[in-house]
Structures are given as structure tokens and as C-alpha cells.
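Here the structure comes first, spelled out in C-alpha cells, and everything after it is commentary.
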Amino acid sequence: MTMAGGRRGLVAPQNTFLENIVRRSNDTNFVLGNAQIVDWPIVYSNDGFCKLSGYHRAEVMQKSSACSFMYGELTDKDTVEKVRQTFENYEMNSFEILMYKKNRTPVWFFVKIAPIRNEQDKVVLFLCTFSDITAFKQPIEDDSCKGWGKFARLTRALTSSRGVLQQLAPSVQKGENVHKHSRLAEVLQLGSDILPQYKQEAPKTPPHIILHYCVFKTTWDWIILILTFYTAILVPYNVSFKTRQNNVAWLVVDSIVDVIFLVDIVLNFHTTFVGPAGEVISDPKLIRMNYLKTWFVIDLLSCLPYDVINAFENVDEVSAFMGDPGKIGFADQIPPPLEGRESQGISSLFSSLKVVRLLRLGRVARKLDHYIEYGAAVLVLLVCVFGLAAHWMACIWYSIGDYEIFDEDTKTIRNNSWLYQLALDIGTPYQFNGSGSGKWEGGPSKNSVYISSLYFTMTSLTSVGFGNIAPSTDIEKIFAVAIMMIGSLLYATIFGNVTTIFQQMYANTNRYHEMLNSVRDFLKLYQVPKGLSERVMDYIVSTWSMSRGIDTEKVLQICPKDMRADICVHLNRKVFKEHPAFRLASDGCLRALAMEFQTVHCAPGDLIYHAGESVDSLCFVVSGSLEVIQDDEVVAILGKGDVFGDVFWKEATLAQSCANVRALTYCDLHVIKRDALQKVLEFYTAFSHSFSRNLILTYNLRKRIVFRKISDVKREEEERMKRKNEAPLILPPDHPVRRLFQRFRQQKEARLAAERGGRDLDDLDVEKGNALTDHTSANHSLVKASVVTVRESPATPVSFQAATTSTVSDHAKLHAPGSECLGPKAVSCDPAKRKGWARFKDACGKGEDWNKVSKAESMETLPERTKAPGEATLKKTDSCDSGITKSDLRLDNVGETRSPQDRSPILAEVKHSFYPIPEQTLQATVLEVKYELKEDIKALNAKMTSIEKQLSEILRILMSRGSAQSPQETGEISRPQSPESDRDIFGAS
């Protein structure tokens, strides 16, 4: 039984590009390439190309659409360049090129390249067709081939190129010398009609084709339904009561009805219908063939204009022997002439042929499934059928009475007829007019007779039978028996078992509508977007039309295990027959695999795999087409016979999908889970080897394709050219950026000058520098350790000036190996040259400046120290920063052997070689560093406490002296003119 969705068909938008190409290119070998990825990789190849080239589909996937993998030493380089230019310029072109098959056999191909556009008029694919023209390129006449060898070669060439010759034959005229190159290119030229767009679109109907579910056709069907009931009621009435023989008005009405039914026949030749798989058939040829095989003959017989044919007959003589048109008339006792009897017989024949119009009820039968899914409509139709049967039997009951009331032998009225008894009961008896017309007159009227007939048939069909109208003659009794038999059957079937009929006939319909209502309520409750809602509804309708509401799992559970396995093998027979991986499987192995397979139906737009999702299934495409999308680009198009997923039998881990797999059309997939497949392969070891060797995935979702988009390459090229053509940036001399760089350059030059001065001072201070030079040079190829030394004088109590001078000269005089005295914006290392505010600032800021020294600055002069190790030696003394420097040294040199020189400050400037040491020695070294670090931290805390006391003493002296001075002097002390002021504040005081 067809559901509402099945009656309408599957009308969701779908991408039928691949199906259109395959259907229109039955004898063409072609590949499809992505036009938006570098090298235009192949995303689909048909079976013809695989047979022609010798490659498997999985082997050519992701290779260049230019088929560079088929080039060889004899391939023309100029033609290859032209092919590349055609791809780059998105042009349509054709070439003749020599390529090589997989077995390296050279073959001449005629290649046609055509761009495919999407709904945005953007080229997204390339269609490349290949035709073997080797027979036309190789000369038949060859000196090496003579006699039968030449004939065999000619026969082989003609046989291999029979399809091309059949195309060329109609266009070749006798006596013409046709150029093979141009003629072949012209014949194999693809027109624009064979290049559909790559986009999703609703099913299109050709011109002059009407959709069977459109508003116009629905309205027309209702009109036909009403006229069909009109015909079913009036045709039996007119035939039985012999009315409208000469009534022109009714003749015109019946003729109009006949014309409408003839128009309906014409429309049926141009109306779509739903195919067995739920698809909408819009091909005009298929529509016509389907209608001619089904309802055409019946519709044609029911539409013949019998009234018009009967009107052209000579019925004037017949009317002279008929009674009053308003009453029931009978023939005169005088027999009519022979011509009148012949005319009356012909007229009665055509009047009886009107009954053929009842075949129009077939139109109701074919559309009955449109309405019987609703309970109220079914009840109304059943009541109408019962009433229509009573109407037909009433007409037959009157015809029997009209035939029985007149005795042909005695030319008298039979008083045992039910019409005679009815005439007596209602007071209108029959009378013979002997003086006038000489006919029988009187009797009941037409309306009274019809109502009485309908009353009798109704009481008989319902088995009531009041008995006021009863059969008297033998024919009437036989018909009464037939009425009672038919009535009992109709009554018991229609009225006695209505509930049972509904439960048995419409159980699936009720479940279907219950499911639809539940889905609609769910979508409405959670406010699912309209687009997604339509996809859900379309999927449910399409799935129901495919399964007809049958629960496959429930049916299989009823069957025993052996029978269930046989059914599963039958359901998956397409997968087992089409793929060579299952050819060596035993019956037991196939049955085990079939039990694990699942059939999945996908609607257009459904995502089978999302990027990043676990690939836990192996999918076989049985029907439909899908696309594989990676980074918003189509990298493969999968069709019937393709396999995608992951090679579970070779990988130990569960893979993540690197792309999205989306259905383009309605698809049927046969899916087997990873665990189930591995379980079967582990049990059937022999089959597992054959399976892993012969099963080739069309697309492996585990592997990610690395590609570059042409748009990205072009954008990078444009940016590079733009930077190349840009004018250089010219800054004026007084620009802030230029001034900033000049300042950095000056500071760097000053720092380098200070380094050179510091090295000269260090050479004078080091006592054993020259003695150690030779020892250091001897070991310069090994690992070196440099130690940062700091000078510091013993801490002694001094006065304010002495403390200040000592702090500037000793505490803040920190040296890095081979570097200058560190300080903010230091130009000279001699603190005696600074005055006033600058001297006080240096005294307070030296500790912070040492922490700001970066490791990169300390390592800048490392190559120079390596070349002249004796120039950068410094003395190691105790200071507040020595602990930190010492700890850094130890941590940097963890794992190296410590020598006595490392522990002695005197030999710190000597560079030593270090070698790997055992783990225990390393642990001892780390512990020693830890203890030394603790001691250094304690010394640092003591020194910080001493510094705080000195600072508090300085603040106390400043406050005491500030209170004795005037406000003008106080302001001068608190706000000096500049850091480099020559005025010595402390000296002035």
C-alpha cells in the first residue's frame, strides 16, 4: 500500500550530477577532477576508464586529472603543455595524445576536457573523457604485414573501434575523403546538454510534463472523480429507463463529459508517476509506455461517444411506436414494420454500450490509495460502494419488471408482475386505449418506479425484506435470490467487520501516521530549524517507502538461525558478488559476514562521517552517490561499487576521520562494524589473508590528503608581486623611528668601547693570566666553563660621603666576563667622573642593573673570549651577587666534573675541560650546590639588612639637614635640574 509520501514520491533536492553523467555517457570513458586543488586530483573514474587504462579506481584516485602518471617517453611535450594550460585557464578543449597503460602499452587517446560549474557559476570539477583512437593512428598498410596478416590486422582494428566507426558511419558520404582528426573530434565533441551542474536541485520535469502532485493535477483528479460517480449513477439509469433518447440538452451534457475524459487520457500521457523505488519518473517515453501498458485501453473504451453515434441513427420510426414520453410506454399490439425493428435493435445496442462507461470506475480504483489511509474517507467510500450496488440492482430490478409485464404472445399485460401490483397499490393501473393511439397507457411514474426499486434492493441487501414488494415470476425470484446472496456478503463484509478491516488493512498506515505525528510534535517542541525538519521528514518518508513499514530485524528474529543467515546472504548478495575480496570466502564465512552486515538508507545531505569522528565501520555503496569533503573541498565522489572506511585488519588503533562523507542522493549502504569484521577475520584465517589482499578501499578516511588550493597559490603569488612592486619606505632624517635606531646604534658603540676598556683593566689586575694562557689554549676544543667574577671590598663602617663613595666604587662595580661595568645607560666605568645626582643614582641603582643583564648580552662576546681567553679574566670576590652568580655557574655545569679550580676563586679565570660523570657523582654535586646556595642566601640576607640600615641612616641625615634649610633650598634638593647636573648637592650642604 502506497503512503502519502510514496504517492508524492521522493522530491527532496539532491545532487544527481554523477547519475546524469553516467546515464548520458554510457559508451564514454571519463574521470572527474577537482578544479580547486593544485594538480586537479581525480575524485571519480568510471569503469570504462579503468578498463581502458588498466588501473584500478583506487589507484587513480587523487592523481592528477591530466593523467601525468600515464605519460611516457613518446608523449608529446607540447601537447602536455597545452593540456596544462587548459586546466589552468578553466577552458574546454580537446587533444590527441599518446599515453601508456598500466602495462606500459602505448595507446593514442582523444581527450576532451570540459569544466563543470556549480550554482554560483564557479568551476568546481573537470570532466575528462578518453577515447581510444589507436586504430586510426596506426597505418593499416605496412610492408611487414602481407597477405592474411594484413587482413587480420584490419579486422582487429575494425573490431576494437566498432563503436567509433558506428558513430562515424552516418556522417561519411561516398566519394568523400574525410580527415580523421577533425571528423573524430567533431563526433566525440560533448555538447552543453551533457554537462549538468554540480549542485543540489529538486527533481526537474521536462517541458510539457505535469507533476502528479501539483495543484492543477490534484484539482483535475477531483473533477474526474465527481464525473466518474456521475457516470456510474446515470448510465445504468438511462439504459434501464430508456430516457434521453431525443433530449438534446442531456446529449450535450454527456458529450461534454466524454470530451473531459478524452482530455484526461491526453493528460495521462504527460503526467509523472512514482516508480517502484519511490522516485518520480518524468521521462516522457517511460510515462507513455507505462500508461499504454496499464489503463489506456480501459480509459479509451469508456470515453467513446456512444450518444453521438446513437444520435445519427434513424430513430424517428422507433419513436412512432413508443408511448407517452412522460409515462412508461409499451409497444402497440400491432407489430412494427421490419425497418422499425432493425432501427430499434441498433439503437438498443448503442444504448447498452453506454454501460462500458462504467469502466471509468477504474480511475477511482487507481487513486483509491490516495484516500483510504484516512478512516473517515474509508467509511464514506464503503457506504458509497454499498449505495452504488443498490442503485445498480434497482435498475436491473426495473428492467426485469418492464420486460415481464408485457406478454409478446397474447399482447396483454401480465397481472403477476411486480409493476402491475405496484400500479394497483398506488392507484395508477394500466389501461388500453383502443379508440385513440391503440397503446397501453397509465401505470406508475418513473420516479415512483425507481424509488420502489431502490427500496426493494435495499431491504434485500440488508436482509430485512418487508414483503410489500415481492417477486412473482421466475426471473424475478432468481434475481431476488442473487440480491440476497450479494447483500449478505456486502453487509457482513462492510458493516459487520469494519473494525477488523481497519485493523488488518491499515495497521501499517496507523503506525506510519503515529510515527509522523510523533516526529512533528518533537520538531515543534524543540523548535528544530525548518531546513533540518524537512530533511528529517523526507528521510522518514523515503525510508518508509523503501521498507513499506516492515521491521526487518523483527522478521529476522522470527526465523531460525540457519534461515536467518540465508536471508542475510540474499540481502547482501550485491556486495558479495561485486567485490573480489569475497570471492574466495566459503559459505560459512559468507553467512557469518552476512549476519554482521547492516543496511543503511541515507537521504540527500546526510553526513555518514564527520571530520574527527571515529571510523568504526566499513561501508559498501550499493546505490546512490556520495562526496568526500576535506577542508571545504571535494576530494572524492563515491558511487555504486565503491568502498570507504579504514583498513581495520592492518591498523591496531581506531582511526579518526579526516574528512566529511555526505550523501548527494538517496543512498543504500551496507555497513559492517570494525569489531564484528575483526572477529570474523580472526576465526577464518585463510579468508583474512585473501580479504586483506583483494579488498581495496576507494577512499581511506584515516589518511589525510595534503593539498594546496589554487586560490591560495594565486593569492600568495599576488602578495609576492605586490611586495616586489612596492616602493621602498623612505624616512626623513628627523623621523622618530630613525632617531630611535640612531640612539640604539650609539649605545651599542658605547658598550663596545666600554668592553674594550674593561678588558684592558682586567689584564692589568690578573696576576696569573699569562701563565694560564697556554694551558687554556691547549684545551680549547673541549667544553669550556666561564665564570662571572665580581669585585667587592670588605664592608667597613664609613661616613655618609665615604659610604657613598664606597658604594659607587665597590658595591656597584660588577663585571661580566669580557663585558663592561653594568649600569643603566653606562658610558664609562669610572664612577669618579660622575657628579651630583648621577653619582647618587648610580649608587642606588647598581643592584637592579645587574639583574637586568640578559643572558644574550652576557654571551655576545663568547666567541671573542674563546679566541683570546686570557683577555677576559676577572677576580672572584665575595659580594651580595656572588652567590647568585655562583649558583648559576653550578646549575649550568651540573653533570660536569668539578675541579679544585672551580672551588678556588683564584683559579676561576682558567677554562677547564669537563667529561661525563656517573649518576652518584651528579647527585653529590647537586647536594653540594644546594648547601652552597643556602649559605649564599644567608649571606645575602645579612647584606640586605646592612643596606637597609645604611639607607635609613641616609634618610635620617637628609631629613635633619632639610629641616635646617629654607624652602627654596629644600625645593632645589628634592627636584634637581637634571640627572647630569654639575651641581653637587651633597657638597653644597
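Here the Cβ of each residue, glycine as well, is placed from N, Cα and C on the backbone.
Residues annotated as domain 'PAS' in Swiss-Prot: 14-94.
Taking Cβ-Cβ distances under 8 Å and a sequence separation of 6 or more, the neighbours of R57 (mutagenesis position) in its chain are S45, D47, C50, D642, T698. Listed in Swiss-Prot is the mutagenesis experiment R57 to D, annotated as follows: Decreases the rate of channel opening. No effect; when associated with R-642.
Look at Swiss-Prot and you will find 93-145 tagged as domain 'PAC'. Here the domain 'PAC' (93-145) returns a mean pLDDT of 82 for the predicted model.
Among the mutagenesis entries in Swiss-Prot is E627 to A or R, noted as: Strongly shifts the voltage-dependent channel activation to much more depolarized membrane potentials. Its Cβ placed at the centre, E627 (mutagenesis position) has 21 other Cβ atoms within 10 Å.
Quoted from Swiss-Prot for the published mutagenesis V628 to A or L: Mildly increases the affinity for CALM. Non-local contacts of V628 (mutagenesis position) by the CB criterion (under 8 A, 6+ apart in sequence, same chain) comprise V43, V634, V635, A636, I637, L638, F644, A659, N660, V661, Y699, L701.
According to Swiss-Prot, the mutagenesis experiment D642 to R carries the following note: Decreases the rate of channel opening. No effect; when associated with D-57.
Under DSSP, Y699 (mutagenesis position) is assigned to a strand (E or B) in the three-state scheme. One mutagenesis experiment catalogued in Swiss-Prot, Y699 to W, is accompanied by this note: Mildly increases the affinity for CALM.
Under the three-state DSSP scheme, V737 (mutagenesis position) falls in the helix class. For the published mutagenesis V737 to A, Swiss-Prot gives the following note: No effect on affinity for CALM; when associated with A-740.
Within the same chain, the residues at least 6 positions away from V737 (mutagenesis position) whose Cβ sits under 8 Å from its Cβ are L731, listed in sequence order. The annotation that Swiss-Prot gives for the mutagenesis experiment V737 to S reads: Decreases affinity for CALM 230-fold; when associated with S-740.
The annotation that Swiss-Prot gives for the mutagenesis experiment L740 to A reads: No effect on affinity for CALM; when associated with A-737. Cβ environment of L740 (mutagenesis position): no same-chain residue six or more positions apart lies under 8 Å away.
One mutagenesis experiment named in Swiss-Prot is L740 to S, and its note says Decreases affinity for CALM 230-fold; when associated with S-737.
According to Swiss-Prot, the mutagenesis experiment F741 to S carries this note: Decreases affinity for CALM about 30-fold.
E627 (mutagenesis position) carries a strand DSSP state (E or B). Highest Cβ count within 10 Å among the mutagenesis positions Y699, F741: Y699.
Between the alpha carbons (Cα) of F741 (mutagenesis position) and E627 (mutagenesis position) lies a span of roughly 57 Å. Helix, strand and coil counts from DSSP across the domain 'PAC' (93-145) read 4 helix, 30 strand, 19 coil.
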